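Data first, discussion second: the structure below is written as structure tokens.
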Amino acid sequence: MARRSSFQSCQIISLFTFAVGVNICLGFTAHRIKRAEGWEEGPPTVLSDSPWTNISGSCKGRCFELQEAGPPDCRCDNLCKSYTSCCHDFDELCLKTARGWECTKDRCGEVRNEENACHCSEDCLARGDCCTNYQVVCKGESHWVDDDCEEIKAAECPAGFVRPPLIIFSVDGFRASYMKKGSKVMPNIEKLRSCGTHSPYMRPVYPTKTFPNLYTLATGLYPESHGIVGNSMYDPVFDATFHLRGREKFNHRWWGGQPLWITATKQGVKAGTFFWSVVIPHERRILTILQWLTLPDHERPSVYAFYSEQPDFSGHKYGPFGPEMTNPLREIDKIVGQLMDGLKQLKLHRCVNVIFVGDHGMEDVTCDRTEFLSNYLTNVDDITLVPGTLGRIRSKFSNNAKYDPKAIIANLTCKKPDQHFKPYLKQHLPKRLHYANNRRIEDIHLLVERRWHVARKPLDVYKKPSGKCFFQGDHGFDNKVNSMQTVFVGYGSTFKYKTKVPPFENIELYNVMCDLLGLKPAPNNGTHGSLNHLLRTNTFRPTMPEEVTRPNYPGIMYLQSDFDLGCTCDDKVEPKNKLDELNKRLHTKGSTEERHLLYGRPAVLYRTRYDILYHTDFESGYSEIFLMPLWTSYTVSKQAEVSSVPDHLTSCVRPDVRVSPSFSQNCLAYKNDKQMSYGFLFPPYLSSSPEAKYDAFLVTNMVPMYPAFKRVWNYFQRVLVKKYASERNGVNVISGPIFDYDYDGLHDTEDKIKQYVEGSSIPVPTHYYSIITSCLDFTQPADKCDGPLSVSSFILPHRPDNEESCNSSEDESKWVEELMKMHTARVRDIEHLTSLDFFRKTSRSYPEILTLKTYLHTYESEI
């Protein structure tokens, strides 16, 4: 994974809006890109800030040409309407609708009429312009949807096709639960799903808005990486605002990363139109794609995309549960049927790969459920709020010395018992959101409760003159919320037959699309190979990363007298010779590794120094640089008991004679800092014997912790670990510190950490992680699992207060587990934040392990 900052100003492409009041939708044509001055590499700018309007010339023979005509010539491509640059006869020649989009019995064998939208004449097959149902109505063939499922074991393409073409059929606002309507409403989509490869849902990126997610699908990047952090945004360096109704969105400087069509063209693979002007009917878009598929070999693109503004438009208007949603879904399905019938008519239905995919879901939302910041703040006129299903706050006035994000956060935190949003400084947002490392993301962020909106004040809520709300649905919420999930279906010769796969995140699709086209992906946030199980054959075979630093295995026994920790309790060990026995135990490897490192030793992927420390109940990789473990691993059986801690061990720490005193923490640092305490990575409560309990109080098991965070950590170790072990027939737990002071989602180097903890020998982690693994089949114990694994991971923010949980004054049982669920994470997120590599020694294939690493336990109900 490349550092996100590298994507901020590299390869670019414009993406265009389709919002109400703007006469365009997302669009790109393969040869549209022209090199801009001042850029060293990559596809430079598309379009200037001002449209040109020369309309001289004609579209005769040029409708939907793949190459954009440059000034002073007029244009006939799919986006000329958006830039008022079409030839004068574009509508007349290219947007024909006469006699509709289908053949009827009375049209079969008709005399060709060039005014018709599509043809039913005897020569239409040869000319590639038949209506998509021509062979069904006029030749007695069956509709594609009426044919039985067939397993396409190899692509059956006409001569001249170098690779199976890829068609991406993207639908806006398609909530995953819409698929439950089944074949009665969507027979064509249901057939794609049942005959091909599908997931119960696909997770969008946050925010669950259209622009960020469509561009993520195209690039494999998080919004903080590609720069499109919302449908509207302000860039403080540009001092400019990007929004749906303005022309600034046409400026190339907003768009980072390398989208699929540029990846294709840079590697010699032709790409067709990805986006369409909204005035072009869906049927015309399908017919155009089908006509492009009949082009000569040297002109024919290998990748195409169709985009539908539905069902998003209707979902906003009627809400996701409105009975009015049935017709828009039927219309989308009808278009899918036209595509598949058209492919069958061209004998390409066993050749082409089709991806049917959404950008986000839809939730039931109305004006009546709106939180107003004026009920919390007295100065709402001094702030700018990006409102709606999430809130982003900045000062209305630049260089406002009185603007204090922390003070605003304090005034918005836990002020009402029925508060429907939670304020965060962006660096404190759950790491799984990947929504902090971009200057366009404001310092203050409001996570809004599902089904609610946030606005500055009542006057900011737009209603109809009648006073009624003009919308019943919206999206943008936390991307783990089930209503925000969307659809994924893959169908064709390269996808598996009748296969259901686990849910995944849309950052992974870019790599899959590259694999389908035989392309090498540009750097992206996906994990290449994690979706290999979708495909019949895999062109990319991932390999495990090489270990950079191998550990030391301490052999020297330091003298007890060498240590002055300032908190030792060894003088309380009775009898005195027992101390020697306890220390000798520390050099006994025994079966520790087999018992506590069930999936192999984590690899360190950067240069450092660390030691492997064995104990009866756990194993650690101890950092000589950070003076704490990088990881600690232990296995807890279903039968494990939670025991109490003896009084004489509650406030002391033992020296570890295997580690030099100079590489050991000192308790005096904690005694001198009343704001800091310490905790343990292996929980003393789970020690298997009184002797083993002494190992848990070794200084090498100690980590710095704020007293407030210790409440979270102790409850997790004392109660939740045992709970999970009981529920899952045993678990393996790996925990450790995270350092992400610059909140870029990547491991901080030693030099970077020193910048933030100057003057301290013990760096304070920004987060702590925990990876909890068991057998997916709970009838098998964790340490004897021979089937698929199940994993739950957490990245817990290490903060000096628990104000994120408004009921943190209550018993931990009332709030800690909910806090942890909010900060659920993928193993892959933890790997990026620690530069560690987990699960290196298992009987599972490496792609299967990558699938496990990219899984997110959402703790949401079923879709």
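Each Cβ is built from the backbone N, Cα and C atoms, and glycine gets one as well.
So, quick note: what you're seeing has the original residues, none of the substitutions.
Fair warning: this is a prediction, and the values are worked out from it, not measured in the lab.
Look at Swiss-Prot and you will find 99-143 tagged as domain 'SMB 2'. Shown for the domain 'SMB 2' (99-143): DSSP residue counts in helix, strand and coil, namely 13 helix, 3 strand, 29 coil.
Swiss-Prot lists Ser170 to Glu among its mutagenesis entries, and the accompanying note reads: Reduces lysophospholipase activity by about 70%. Listed in sequence order, Leu214, Leu217, Ala305, Phe306, Tyr307, Ser308, Val357, Gly358, Asp359 are the same-chain residues at least 6 apart in sequence whose CB falls under 8 Å from the CB of Ser170 (mutagenesis position).
Residue density at Thr210 (mutagenesis position): 27 other Cβ atoms are found within 10 A of its Cβ, drawing on all protein chains shown. DSSP assigns Thr210 (mutagenesis position) to a helix in the three-state reduction. According to Swiss-Prot, the mutagenesis experiment Thr210 to Ala carries the annotation: Loss of lysophospholipase activity and ability to hydrolyze sphingosylphosphorylcholine.
According to DSSP, Asn231 (mutagenesis position) is assigned to coil rather than to any helix or strand. Marked as 1-tetradecanoyl-sn-glycerol 3-phosphate binding site by Swiss-Prot on the basis of similarity to another entry: Thr210, Asn231, Asp312, His475.
Sequence annotations record features per position, and here Swiss-Prot assigns 1-hexadecanoyl-sn-glycero-3-phosphate binding site to Thr210, Asn231, Asp312, His475.
Counting every protein chain shown, the Cβ of Asn231 (mutagenesis position) has 19 other Cβ atoms within 10 Å. According to Swiss-Prot, the 1-(9Z-octadecenoyl)-sn-glycero-3-phosphate binding site annotation covers Thr210, Asn231, Asp312, His475, on the basis of similarity to another entry.
Under its mutagenesis entries, Swiss-Prot includes Phe211 to Tyr with the note: Reduces lysophospholipase activity by about 70%.
A mutagenesis experiment is reported in Swiss-Prot for this position, Ala218 to Val, and the note states: Reduces lysophospholipase activity by about 50%. The Cβ of Ala218 (mutagenesis position) has 29 neighbouring Cβ atoms from other residues within 10 Å, across all protein chains displayed.
According to Swiss-Prot, the mutagenesis experiment Asn231 to Ala carries the annotation: Strongly reduced lysophospholipase activity.
Under the heading of mutagenesis, Swiss-Prot lists Tyr307 to Gln and annotates it as follows: Reduces lysophospholipase activity by about 70%. With a 10 A radius on its CB, Tyr307 (mutagenesis position) counts 22 other CB atoms from all the protein chains.
Long-range Cβ contacts of His316 (mutagenesis position) within its own chain (separation 6+, distance under 8 Å): Gly173, Met362, Phe471, Gln472, Gly473, Asp474. Looking at Swiss-Prot, the entry for mutagenesis of His316 to Gln says: Loss of ability to hydrolyze sphingosylphosphorylcholine.
Listed in Swiss-Prot is the mutagenesis experiment His360 to Gln, annotated as follows: Loss of ability to hydrolyze sphingosylphosphorylcholine. Other Cβ atoms within 10 Å of the Cβ of His360 (mutagenesis position) number 32 in total over all chains.
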If you measure from the CA of His475 (1-tetradecanoyl-sn-glycerol 3-phosphate binding site) out to 10 Å, which mutagenesis positions from the list Thr210, Ala218, Asn231, His360 are inside that radius? Thr210, His360
Simplified to three states, DSSP reports Asp312 (1-tetradecanoyl-sn-glycerol 3-phosphate binding site) as helix
For 1-(9Z-octadecenoyl)-sn-glycero-3-phosphate, what surrounds Thr210, Asn231, Asp312, His475 with a Cβ no more than 8 Å from their Cβ centroid? Asp172, Gly173, Thr208, Lys209, Phe211, Asn213, Asp359, His360, Gly476
Of Ala218, Asn231, Asp312, which recorded positions come within 10 Å of Phe211 (mutagenesis position), going by C-alpha to C-alpha distance? Asn231
Consider each pair of residues in Thr210, Asn231, Asp312, His475, all listed by the record as binding 1-tetradecanoyl-sn-glycerol 3-phosphate, and report the largest Cα separation in Å as a whole number. 14
Around the Cβ of Phe211 (mutagenesis position), how many other Cβ atoms lie within 10 Å? Please give the count over every shown protein chain. 26
Hey, how far is Asn231 (mutagenesis position) from His360 (mutagenesis position), Cα to Cα, in Å? 13
